[in-house]
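Participant: In case it's useful when we look at the structure, here is the feature table from Swiss-Prot:
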- 1-57: domain 'HTH lacI-type' (DOMAIN)
- Asp190 to Glu: Broaden the specificity of inducer recognition (VARIANT)
- Ala195 to Thr: Broaden the specificity of inducer recognition (VARIANT)
- Phe196 to Cys: Broaden the specificity of inducer recognition (VARIANT)
Amino acid sequence: MATLKDIAIEAGVSLATVSRVLNDDPTLNVKEETKHRILEIAEKLEYKTSSARKLQTGAVNQHHILAIYSYQQELEINDPYYLAIRHGIETQCEKLGIELTNCYEHSGLPDIKNVTGILIVGKPTPALRAAASALTDNICFIDFHEPGSGYDAVDIDLARISKEIIDFYINQGVNRIGFIGGEDEPGKADIREVAFAEYGRLKQVVREEDIWRGGFSSSSGYELAKQMLAREDYPKALFVASDSIAIGVLRAIHERGLNIPQDISLISVNDIPTARFTFPPLSTVRIHSEMMGSQGVNLVYEKARDGRALPLLVFVPSKLKLRGTTR
């Protein structure tokens, strides 16, 4: 069975582009030649959407999952990390024969009364929690967890990753490390920054003035890095919270005329496809974000099937991939 990923690889485009072309997204700005190539490949591989497969087979799904994304849909275009999570959800639902409804919180929830379970991707608002719990108690958070919530969760051990990056730099003889990151809530540090600051101070390699926080975008990374580099004294080793931010940081460093990694080095998180093609290629922590989506589906499905009462927290594996932005 062909998948969106198969089409994206053969067409040489991103998953986001394939998804938007096949869904006839009117806001997509792409060459007609590219659209035709994607459609031809989809036809050649006999790709069918999940709804088309259901019509063709006449199958009736016993399970129905509602996936709610607590962010703007545009974020999937700017950060492939989130698109990969959604792709993992969609692929696993197709594999298990589960009916799936996707929706974005800001667009409102669909009028669905009977669901097997709900996946919430990203940190939920209190209103979203209340709406979801009114539909079912089989809820799984993805890319977020909260001890004591009573719900399943699939997440990344970001605190461990932050410590791993600090230890890597310390083993290289670095005695001052900076941080450039984003925030999920205005004025509030995310777990990467919190763990970085706490562990870095313990190891005496972090200063308060070397912590920079903005948004999770390349433009934010660019602006923050420019501000940092404008100072006479700045850290020569950086932990950047995501690859998307790091792309902007790289641009600011290049514009400053600095050599990477001789003058300044950096490590980011996610290992998006673009990370291998930056200049120099990004050293980054690979996150199996597609697995986060598929494992979320598995937890909801397994709880519905077996009646498990205790909530589970699953951390997906990660691996530091050293490339050209570190010594």
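For all residues, glycine too, the Cβ spot is worked out from N, Cα and C.
Describe the structural context of each listed feature in the structure shown, including burial, neighbouring residues and relevant distances.
Facilitator: Predicted-model confidence for the domain 'HTH lacI-type' (1-57) is 75, expressed as mean pLDDT.
In the three-state DSSP scheme, Asp190 (variant position) falls into the coil class.
The secondary structure of Ala195 (variant position), as reduced to three states from DSSP, is helical.
Under a cutoff of 8 A between CB atoms, and with a sequence separation of 6+ in the same chain, the neighbours of Phe196 (variant position) are Ser162, Ile165, Ile166, Ile177, Phe179, Val206, Ile211, Phe239.
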Participant: Report the same-chain neighbours of Asp190 (variant position): residues 6+ apart in sequence with Cβ closer than 8 Å to its Cβ, ordered by sequence.
Facilitator: Leu158, Gly181, Gly182, Glu183, Asp184, Ala241
Participant: Across all chains shown, how many C-beta atoms besides its own are within 10 angstroms of the C-beta of Ala195 (variant position)?
Facilitator: 20
